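Lifted from Swiss-Prot, the feature list:
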- 4-135: domain 'Galectin' (DOMAIN)
- HIS45, PHE46, ASN47, PRO48, ARG49, HIS53, ASN62, TRP69, GLY70, ALA71, GLU72: beta-D-galactoside binding site (BINDING)
- TRP69 to Leu: No carbohydrate binding (MUTAGEN)
- TRP69 to Phe: Reduced carbohydrate binding (MUTAGEN)
Amino acid sequence: MACGLVASNLNLKPGECLRVRGEVAADAKSFLLNLGKDDNNLCLHFNPRFNAHGDVNTIVCNSKDAGAWGAEQRESAFPFQPGSVVEVCISFNQTDLTIKLPDGYEFKFPNRLNLEAINYLSAGGDFKIKCVAFE
């Protein structure tokens, strides 16, 4: 999957929120947001799939520790529409990441890497980032 934006040295601390707004492609199959220490150490791989890898209208989350993927977690809540502008807010603490979807629904994903700061963000797939904000 082609990578769009890559940012490093973010220094996002526990309790702070990363707000990502972007446009989902009209013919979207999937997109992703990766957060962590670097490309091989991700506390969150956030992958909404419209129709990809055998999943339809499902959010797949995972982590990557020293290049090794963990166990996938699937969310059936799927407020994304092709051709729409969406906003996702992600915050974290020592135990969990909290992902707030465009419709206000929130779910948690374990902070398996126990990161104390998030320094890396990448985005890819059928998603064009319009705005990244820290709160």
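All residue numbers here begin at 1 and follow the chain in the order shown.
Just so it is clear, glycine is given a Cβ too, placed from its N, Cα and C backbone atoms.
Heads up, this one's the original sequence, none of the swaps are in it.
Keep in mind that what you see is a predicted model, and the values were worked out from it rather than measured.
Location within the structure of each feature annotated in Swiss-Prot.
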residue: HIS45; record: beta-D-galactoside binding site; DSSP class: strand
residue: ASN62; record: beta-D-galactoside binding site; DSSP class: strand
residue: TRP69; record: mutagenesis position; DSSP class: strand
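It is ASN62, among the binding-site residues ASN47, ASN62, whose Cβ has the fewest other Cβ atoms within 10 Å in the structure shown.
For ARG49 (beta-D-galactoside binding site), the number of other Cβ atoms no farther than 10 Å from its own Cβ, over all displayed protein chains, is 22. Looking at the residues that bind beta-D-galactoside per the record, HIS45, PHE46, ASN47, PRO48, ARG49, HIS53, ASN62, TRP69, GLY70, ALA71, GLU72, the two CA atoms farthest apart are separated by 18 Å. TRP69 (mutagenesis position) and ASN62 (beta-D-galactoside binding site) are 7 Å apart (CA-CA, integer value). Counting only same-chain residues at least 6 apart in sequence, those with a Cβ under 8 Å from the Cβ of HIS45 (beta-D-galactoside binding site) are LEU32, LEU33, ASN34, VAL60, CYS61, ASN62, SER63, LYS64, TRP69.
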